[in-house]
Each structure stands twice: as structure tokens, then as C-alpha cells.
Amino acid sequence: MAELSEEALLSVLPTIRVPKAGDRVHKDECAFSFDTPESEGGLYICMNTFLGFGKQYVERHFNKTGQRVYLHLRRTRRPKEEDPATGTGDPPRKKPTRLAIGVEGGFDLSEEKFELDEDVKIVILPDYLEIARDGLGGLPDIVRDRVTSAVEALLSADSASRKQEVQAWDGEVRQVSKHAFSLKQLDNPARIPPCGWKCSKCDMRENLWLNLTDGSILCGRRYFDGSGGNNHAVEHYRETGYPLAVKLGTITPDGADVYSYDEDDMVLDPSLAEHLSHFGIDMLKMQKTDKTMTELEIDMNQRIGEWELIQESGVPLKPLFGPGYTGIRNLGNSCYLNSVVQVLFSIPDFQRKYVDKLEKIFQNAPTDPTQDFSTQVAKLGHGLLSGEYSKPVPESGDGERVPEQKEVQDGIAPRMFKALIGKGHPEFSTNRQQDAQEFFLHLINMVERNCRSSENPNEVFRFLVEEKIKCLATEKVKYTQRVDYIMQLPVPMDAALNKEELLEYEEKKRQAEEEKMALPELVRAQVPFSSCLEAYGAPEQVDDFWSTALQAKSVAVKTTRFASFPDYLVIQIKKFTFGLDWVPKKLDVSIEMPEELDISQLRGTGLQPGEEELPDIAPPLVTPDEPKGSLGFYGNEDEDSFCSPHFSSPTSPMLDESVIIQLVEMGFPMDACRKAVYYTGNSGAEAAMNWVMSHMDDPDFANPLILPGSSGPGSTSAAADPPPEDCVTTIVSMGFSRDQALKALRATNNSLERAVDWIFSHIDDLDAEAAMDISEGRSAADSISESVPVGPKVRDGPGKYQLFAFISHMGTSTMCGHYVCHIKKEGRWVIYNDQKVCASEKPPKDLGYIYFYQRVAS
């Protein structure tokens, strides 16, 4: 490279900017690749736009924008110097003290075993004229000061990825209890000694809780692995209703573990010192003698013994490197994302859409490619498939690699992709653990939105579901079709093959709990896959079905079949369910999934000769002056049996009052309960509860239900507030017509996010209306010119499949635990466990959560 002259620097001085507080500085990662300052060519940061580029892509940015001046960062690793106290360059990692990631005392994902030397230069394109950071002294003051201030500001600024990580996940953020300032404490309490405590109902001397109302000392809950207590403290709450308890042994002058049984969470008690003094406990003199709940949970998170089967931990695995075997770094509870994208980019359609067309996508990228969906997905696919980042961890300065690094690669860190895919989403924008199935559908939805007028790889998953409802009183039927991407397979636990062993285990477990002994070895239910398939296709009774033939309620049966078979069949095992107390739980079940699968028997037949359809008649409506009780004016848009699909009046038929009341009594908002019954088509309490649990974190969860063609609550008319033009433009840019954009916005009170969701869920109706417009006089050419969609495209073929991938979950809930995936490549199974990519020896095909089957060519 030639040396940078004063004249050259003066020529670009006006374009050099000093980053301000609101600027995003991308100095950790290339916008088009996963190159970093540690890559061989370093990273070039534009000193005007603050975008970062690897050596391969910096000229692309220069040619597109004309920006010439860049800050070149190059970092090289060297081993940490020996610690004088330990005599090693690898000092012991600090034990985490908080159940958190990326905060003081939490799990430190960035802790490395090496230090970095940094080389900083200013480079001017296209001739790559350069000057070192410390070589600016000979320049005129005005030039030196301007360049130096920009360089120092760039180096000291928080990078865009760092700002994203500042949203650190912290499992310890606790709220002040609603009982803290109004807690009732009984008179004349017993004095609590400073030590020597024992449960008043058993012999437990640890995991003890002091009830802050009556001073009872009782043991805590039993944990899922059999450790913990005997549940006496929570049983006492159920008997008395006394809500707050403090864990003995955790009381210090700084605080203690306080649990609210009423709020079902760890809480803060600002009046704790006062509450403890009621029992003669001086908080300032207490010392910690027991583990806090956080420490216990951290211990469980660090123990992976129960996960050995899925991670194949007990078997030496051969690490794999090269194209298609690239690991993905865990960005803090991002294993759900890692597993899903590994599977998607093993499918040829996604490779063709994003990787094969990489150059075209990059060429058409906007000025800021970090905010472009197609660019970031293409970048991710190339990073996974190119092999450029699938190399062993670099050797240290002495030429050796530590043993545990031999099977680990640097892999890629998809920070930009994660930030973009989660932007605006209440869950995926956080660093909390998520459900892989929900993320899969979210990603599918994002792909759908960005492929309106181009090749859509989602077609490999898309299929039509045929639902047949038969009124038992009249024998008349109704057929409907809907689009889906996942086959959700129920688990009939009563079909377990080892019922006797399960009953014996439950009896041994009960005895062990009574006698305070260790729990017996776990016995896992073994359910045949054929039983799951039978349960999926079995008729389902629908009570209180509104029969349009009778114009009255009746009993019906519903059967579900495939109207088409997709190229790739995605099967979700419904392991996560609810107990009788509506508490989420995970079924510990083993299902031997077949390598070869034939579901031809589930092909739908449509209306058969001799079958008579139910009349297409709207049910009676509730008028404003009729009593509505707790229901309001809400109905079901999907089933003609409940209401008309098109609303022209402000009223709609009632929903199942008993289900709504049942949900409200559980503490859920009335409007959310109405929506739950509405969107599940009066299918009963369980279906409505499942909807509630899966939508609790939606920003509009408790907002009133607004039906298409009706005004929102409190508004006079949707037309009174015309849709904003920028929202219309945004929807039109996604490939929809202006009429469709206006209709969607009016149906959702001009909410852009909800309008996009609405338009996708009503695409069939919109297409039908577009076709009607053509038949009423509009020319086909006019229709094509407005890019009217032609409806969801589905592929169909034989129902024979072969297993090619599955995602497994470890843990008791989708909100915690860990995900890995197994993919069959080049005739062998491969396990992808974040950065570790290895040949699989014993793929646990019976313990998966989501399975991916590929159609077998006939």
C-alpha cells in the first residue's frame, strides 16, 4: 500500500464524520460477510457511514457510495501472559454468581484465553493509500485534529452489536411484591433463633422458608430431579393464604431470597428488615449459610448430566470442518435460532434463493445493508455453506491448541441477522430463550413478507389442510381448507408401551417422597409413533356446534386431513402441554420416529358422492340492545357455522360464554379471552388456553378484538381516520395492491404491524375479491399491472418421506434449556451444537422436538 499524503487526506476531509450518540457503528462485523477485525484482511469501517466491510466487500461500498476514507482495524491474537499467582496464562474463570448473561457476576460468554494486539490505520480508496494512527503528528493541526477526533470516537464508541448485547438477559430482575407494604403479621409471634432451624413438618434442615405472616418454618419445593424439599411451605400457603416467605440461610444485611406464593415468583421486599424484626431477627447481624435460589439454578444450568443423551456427551465425537459444517456461536440463549437456520440452509430451495443468488442480492442491497432482510439472510447462508468460517480455533503463539479447542471452531456470530429478524418483536428482540417452533414460524413469516413477487423457498413446507365438520343431527357436512407449515402431532400418553413400568416408577417415586429418600431412576414413557399418527387423524367431537341446517346448536365431529403433501414435512411433537392446574409442563416421552414415513392414508378426499353440505347461512346476530353478559360482539371469522365470513353490521354472534368465563376466572383479561375463543373457533377451553399461553407476550394481547369491517372500540368509524400514506406505501412495496393495503389498515385501526399480519391471514379472501373485480369488467392486464397475488402456492406429490433432520430440546420448558440439531449429510448424521459440529454416533431420534422429513422421489 502507498503512503497517504497530506493532499489526499485533505481531499476527503469533508466526508469524515465524528460518530454521535445515535449513530450505529458497525466495527465488529462486515455487513456482507462474517469477517471481523481478527480476519486475515481485517475490517474497514467507513468514516462517513460507520459501516464495516471485509477486504472482499469494501470496494463494493466505495463503488456504490463514493465514500473513500476508511478506518482499517486489524487484530491478532496472542496467548495471555502467565498469571503470577497461578503460573498459567489461563487463570481460573470466575464462578458465576448471578443467573444472567453479559452482566456483572453472570455468565461471561466473551471471556477468552488470549489477548489481542490492535493495528489501526486510515486508508483511502481506490488506491489504498494509508497512514498509521500514530503517524498523524506531522499533519497540519486542522487536519490532524479532525481525523484524530473521528478515529478516537470510532474506537471508543460502543459498536452496534455491543449495543444490542446491552439488552443483557438477566434472570434475576425482580419486582417489588404487591404485599410488601401491606403484609399482615400475626401478634405474639415465636422468636426465631439465628440458627439450628428445622422444618416443623419433617426433618429437613436445609431449603427452609420462614413465612413472614405467622413465622412457620417449612421446607421448600421438591425439584424435578428429586432434590429440594417436601413442598411443606407451599402447602402451608394453600391452607392459609399467607403469601410471603424468606429463605433462611440467605439473610444478610444486603437482603435475602423472598418468594411470593400469590405472585408465583421471587420478589423484592423493601420492608424485609421490619418484617424480620417482628420475629426477633436482626437482619444486620445475619450471615449467609445456604445457597440462594439463583445459585441453585446456576448449578442446575451448569450440570449437563441429564442432557448427555441428546448432546451425545458420553461418546467421543469426530469434529467436522468445511462447507456445510460451520458452527454458530451462541449469542446468549440463541441456540433456538442456531438450530433452525442450520436445518433451513440444508434445504436446496433456501440455498438457491439466497446463496446461489448472493451476488445479485448484494448488488441490489440498499446503502445500509445491515437493515436489509435478503442481504442478511444471504450473508448467513453463505457463512454456513462456504466453509470460510469452518476451521479449527487458531493455534496459540506457541503452536499448540488446547485439547477442548480441537473440536470447536470459531464459526459465525449472526448478530446482524438476529437483531434484524427480532426487530420490533416482543420476544425475539430479547436475549431470552425462545421456542424453536415459534421462531421457525416467525422466520417463515419474514421470508413470506419479503418474497411476495419472487421465488419463495417457503413453498417446500407449505401445505393445505382439509377440515371436515359433520353435524351429527343432520349428517350434513362442511369442508374447509387452510394453509399450514407444521404438522402438530399429539402424544397419546395412554398408548405407552411400558405402562406397567411407568406405574411401578410412579409408586416408587411416591414412596421415596414419603420416606424422604432419593428418587428412583427415571422411567420414560415409550409411545409408538403409529399411535401419535392415529391420534392426529382421529375424529374430534365439537360440542355446542352451531348447525346452519338446524339453525340451532348441535354436536359435530371434526376430522383433519392433508389436501396436499409438501416437499418437506415438518412435524412438531406436542411435548409441551398444560396440567390440570394450567401450569405448563413437558412430557418426558420417547417416540421412535421412523426413518421412512408414509402418510398417504391421511390424504383428504373432499366432498364425496352422497354427502350434503351444510347451508351457507349466517347464524343469528346479537343486537346492541340484547343482553350480552360478558361476551360483547365477537364471533368466529373462519367457520360459517359460527358467523358469516363478511361483516357489514357492527354486531357479530356470541362466543362460548362458559369458556370465556372460565378463562377470565383464571385471571386473564376479558378482551384476551374473547380473542382466544374467537381465533380458536369455539373449539373449547383447552384450545383457547393454548392460544392464550402462546400469545401472552403479544403487545396487543389485552387489546379489544377488532373484526374486519368493524370499527375499533370507542371509534366512530374506521374511515374517520384515513390510513397514513407511508403505511400504505410500505405494504404496497411488499407486493400487495393499494386497495389491499387500504383494506388491511382500515381493518386494524391503521396499525402497520397488525395490518401486515391481517393481510397474510386473509390472503384467500383478498384473492377471491381480486378475481371478482376482474369478472366484473376489469381487464386481466390491469390486474397484472397492480401485481394482484394469485394465492398461496403449494406443491403436491406422494406422501412418502425420509427423515433428514431433527431439532431436540433439553430442559423442562421452552423458555429455558438448550437446543441442538441433527442433520443427515453425505450419508451420515451430523450434530450441530452451537460451535461444535461433529459426526453423530448415536443420534437420539426418539427424543426430538421438531422433525424434518424430505419427500422420497417415486
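Glycine is no exception: its Cβ is also placed from the backbone N, Cα and C atoms.
Every position carries its original residue.
Experimental mutagenesis at this site is recorded by Swiss-Prot as C199 to A, annotated: Decreased rate of activity and decreased zinc binding. Non-local contacts of C199 (mutagenesis position) by the CB criterion (under 8 A, 6+ apart in sequence, same chain) comprise R205, L208, I217, L218, C219, G229, N230, H232.
As a published mutagenesis entry, C202 to A appears in Swiss-Prot alongside the note: Decreased rate of activity. For C202 (mutagenesis position), other Cβ atoms within 10 Å of its Cβ number 13.
The number of other Cβ atoms within 10 Å of the Cβ belonging to C219 (mutagenesis position), over all protein chains shown, comes to 26. DSSP assigns C219 (mutagenesis position) to a strand in the three-state reduction. Under mutagenesis, Swiss-Prot gives C219 to A with this note: Decreased rate of activity.
The Cβ of R221 (mutagenesis position) has 16 neighbouring Cβ atoms from other residues within 10 Å, across all protein chains displayed. According to Swiss-Prot, the mutagenesis experiment R221 to A carries the following note: Loss of polyubiquitin hydrolysis. Loss of ubiquitin binding; when associated with A-335.
Cβ neighbour count for H232 (mutagenesis position) (all protein chains, 10 Å cutoff from its Cβ): 20. H232 to A appears in Swiss-Prot as a mutagenesis experiment; the accompanying note says: Decreased rate of activity.
What Swiss-Prot says about the mutagenesis result for Y261 to F is this: Loss of polyubiquitin binding. Residue density at Y261 (mutagenesis position): 20 other Cβ atoms are found within 10 A of its Cβ, drawing on all protein chains shown.
Residues annotated as domain 'USP' in Swiss-Prot: 326-856.
Of all the Cβ atoms in the protein chains shown, 25 others lie within 10 Å of the Cβ of C335 (mutagenesis position). Experimental mutagenesis at this site is recorded by Swiss-Prot as C335 to S, annotated: Loss of activity.
Among the mutagenesis results in Swiss-Prot, C335 to A has the note: Loss of activity. Loss of ubiquitin binding; when associated with A-221. Lower affinity for triubiquitin and tetraubiquitin, but no effect on affinity for diubiquitin; when associated with E-666. Lower affinity for diubiquitin, triubiquitin and tetraubiquitin; when associated with E-734. The residue drawn here is the original one. The DSSP secondary structure for C335 (mutagenesis position) is helix.
Annotation source Swiss-Prot lists active site, nucleophile at C335.
One mutagenesis experiment named in Swiss-Prot is D435 to A, and its note says Loss of polyubiquitin binding and hydrolysis. D435 (mutagenesis position) falls within neither a helix nor a strand when secondary structure is assigned with DSSP, and so counts as coil. Cβ neighbours within 10 Å of D435 (mutagenesis position), excluding its own Cβ and spanning all shown chains: 21.
On the 0 to 100 pLDDT scale, the model's mean across the domain 'UBA 1' (654-695) is 79. Taken from Swiss-Prot, the feature domain 'UBA 1' covers 654-695.
Under the three-state DSSP scheme, M666 (mutagenesis position) falls in the coil class. According to Swiss-Prot, the mutagenesis experiment M666 to E carries the following note: Lower affinity for triubiquitin and tetraubiquitin, but no effect on affinity for diubiquitin; when associated with A-335. No effect on activity; when associated with E-734.
Residues or ranges marked as domain 'UBA 2' by Swiss-Prot: 722-762.
The mutagenesis experiment M734 to E is recorded by Swiss-Prot, whose note states: Lower affinity for diubiquitin, triubiquitin and tetraubiquitin; when associated with A-335. No effect on activity; when associated with E-666.
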Query raised in the report: Cα-Cα separation of C335 (mutagenesis position) and D435 (mutagenesis position), in Å?
Result: 10
Requested in this report: Round to a whole number and give the Cα-to-Cα distance in Å for the pair R221 (mutagenesis position) and C202 (mutagenesis position).
Outcome: 13
Report task. For Y261 (mutagenesis position), identify the closest of the mutagenesis positions C202, D435, M666, judging by Cα separation. Result -> M666
Query raised in the report: What's the CA to CA span in angstrom from M666 (mutagenesis position) over to D435 (mutagenesis position)?
Result: 24
**Report entry** Within the domain 'UBA 1' (654-695), residues counted as helix, strand or coil by DSSP
**Finding:** 30 helix, 0 strand, 12 coil
